[in-house]
Amino acid sequence: MKKLSRTISGVTPVAVMTKPLPCPGKCIYCPTFAATPQSYTPESPAVLRAKSCEYQAYKQVALRLRIIQDMGHPTDKVELIIMGGTFLSADITYQYGFIKDCYDALNGVVAGSLEEAKTINETAQHRCVGLCIETRPDICGKAEIQRMIDFGTTRVELGVQMLDDDIYKLVERGHRVSDVAEATCLLREYGLKVHYHWMPGLPGSSPEKDLALSRMVFEDPRFCPDGLKLYPTMVVEGTILEQWWKEGRYTPYPNGTMTGLIADIKALVPPYVRISRVLRDIPAVFISAGLKDSLRDGVRQILESRHQKCRCIRCREYGHRQRKGQTSGEPTLRRLDYPASGGKEIFLSFEDASDTLYGLLRLRIPCASLPVLGQKYGAKTGLVRELHVYGTELSLGEQGDQSAQHRGLGRKLLAEAECLARDEFGLDSLAILSGVGAREYYRSLGYELVAGYMCKHLD
């Protein structure tokens with residue numbers, strides 16, 4: 001049966017799980033099970049799929065493609081999501097081999113190297129237009145970022161949890177708030193999208209503190225992530241936190257309190273942010289205390305009762321609103337500027353009068369040049385960190401009356417970004433850290449490949 005929401009945001013997500021690996025963290029809330037990747041539980045859907053494939057990346061990707069195609073979805077534009085503990089702390093040879101196997105599965109042919117696999121994927125039937133990696137803020141330095149660029153990464157999810165050093169110390173997180181700020185800045189300056197994992201309800205916090213920190217994350221320019229995964233704290237079987245709960249040292253928020261808090265957070269999120277999840281996908285049998293059921297309906301009801309709306313990207317996407325039967329109008333170009341990590345972010349979007357979001361572009365005016373681009377593009381270069389047109393995914397070259405894709409909105413957004421970079425900010429070039437499978441699109445618009453980036457001089 002075709003699940004409409006699977007490709008409704010314009011791409012096909014394919015989750016791939018690494019083999020069980022040791023994690024440098026010792027967080028008291030993190031589940032640890034034998035023969036299961038760190039932070040996951042044995043019966044989670046992604047874990048069960050990975051186990052059936054012996055945690056081999058090639059088998060996992062091939063299986064997911066076959067299942068998604070059998071469900072009637074296009075698989076031309078794929079976003080790979082690498083899951084399973086802290087991948088970047090694993091053996092480096094394993095990392096490169098794992099990513100290569102993902103591309104080989106998309107390509108249907110085994111390449112001689114990762115670079116060859118990426119080149120093949122530029123024109124393959126199943127193109128990787130996005131690649132996401134999860135990591136810790138303290139395992140996100142320049143060396144790790146360069147490795148991610150080698151992989152073709154476009155989005156990084158940081159395990160931030162909550163921006164408070166006292167909480168970090170209490171839960172044995174192993175890093176500081178300053179590490180979050182530094183990692184966020186580096187990721188932005190290299191042109192990557194930055195999402196945070198956000199955990200209200202941790203030991204040492206309170207609903208009031210969680211809300212204040214949630215407000216701060218968007219008011220403090222050191223942070224301002226592009227997206228959030230809201231993961232209310234759960235007491236999971238076998239964790240140190242479960243022992244604290246049994247001893248009375250920790251009590252999770254009542255369900256109503258947590259649902260109200262999530263509604264408060266959603267109400268304050270800026271329109272440039274995408275909230276992709278509001279609860280971790282952990283089977284209820286492994287949850288000793290805390291929320292076990294989806295929050296979306298309860299949160300929506302609270303917001304409606306307050307006459308409030310969540311303005312996040314997911315709630316405003318063309319495809320999601322179309323599925324709900326909402327009428328869409330004619331999109332017009334909008335612009336939102338905000339400071340972040342020492343530079344300037346310009347959020348361009350096509351939206352209608354009801355704020356329905358058809359497409360977006362994130363333009364960064366960086367605070368420093370990128371040496372990896374060399375003399376030709378290194379100085380006075382702006383960064384396009386994301387270009388995305390929403391609506392039900394269409395196959396390459398396909399047209400559809402009910403989709404926002406393939407109407408030229410992406411080209412218009414990019415043309416506007418080029419004009420702004422040149423005329424308003426005096427930049428002479430743009431660089432885009434695009435997915436490998438999107439490179440041909442940018443080549444058609446005059447961009448060339450330089451050190452993993454698609455670059456163009458602005459005449």
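Glycine is treated like the rest: Cβ placed from N, Cα and C.
Modelled residues match the original; the substitutions are not represented.
Annotated in Swiss-Prot:
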type	residues	note
MUTAGEN	LYS2 to Ala	Abolished tRNA-binding
MUTAGEN	LYS3 to Ala	Abolished tRNA-binding
MUTAGEN	ARG6 to Ala	Abolished tRNA-binding
DOMAIN	6-271	domain 'Radical SAM core'
BINDING	CYS23, CYS27, CYS30	[4Fe-4S] cluster binding site
MUTAGEN	HIS73 to Ala	Slightly reduced tRNA-binding
MUTAGEN	LYS77 to Ala	Slightly reduced tRNA-binding
BINDING	LYS77, GLU386, LEU387, HIS388, VAL389, LEU409, GLY410, ARG411, TYR442	acetyl-CoA binding site
MUTAGEN	ARG155 to Ala	Slightly reduced tRNA-binding
MUTAGEN	LYS229 to Ala	Reduced tRNA-binding
MUTAGEN	ARG274 to Ala	Reduced tRNA-binding
MUTAGEN	ARG277 to Ala	Reduced tRNA-binding
BINDING	CYS310, CYS312, CYS315	Zn(2+) binding site
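Locations of recorded Swiss-Prot features on the structure.
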residue	record	contacts (Cβ under 8 Å, 6+ apart)
CYS30	[4Fe-4S] cluster binding site	CYS23, GLN38, SER39, VAL236, THR239
ARG274	mutagenesis position	HIS195, ASP226, GLY227, LEU228, CYS312, ILE313, ARG314
ARG277	mutagenesis position	LYS229, LEU230, TYR231
CYS310	Zn(2+) binding site	LYS266, ALA267, VAL269, ILE275, VAL299, LEU303
CYS315	Zn(2+) binding site	LYS266, ILE275, LYS309
LEU387	acetyl-CoA binding site	GLY359, LEU360, LEU361, ARG362, GLY410, LEU413, LEU414, ILE432, SER434
TYR442	acetyl-CoA binding site	ILE432, SER434, MET454, LYS456
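Separation of the C-alpha atoms of ARG155 (mutagenesis position) and CYS27 ([4Fe-4S] cluster binding site): 24 Å, rounded to the nearest whole number. In the three-state DSSP reading, HIS73 (mutagenesis position) counts as coil. The record assigns LYS77, GLU386, LEU387, HIS388, VAL389, LEU409, GLY410, ARG411, TYR442 to the acetyl-CoA site; their largest pairwise CA distance measures 17 Å. In this structure, CYS310 (Zn(2+) binding site) belongs to neither helix nor strand by DSSP; it is coil. Annotation note: CYS23 ([4Fe-4S] cluster binding site) sits in a coil segment as assigned by DSSP.
Taking the Cα atom of each, HIS73 (mutagenesis position) and CYS27 ([4Fe-4S] cluster binding site) are about 38 angstrom apart.
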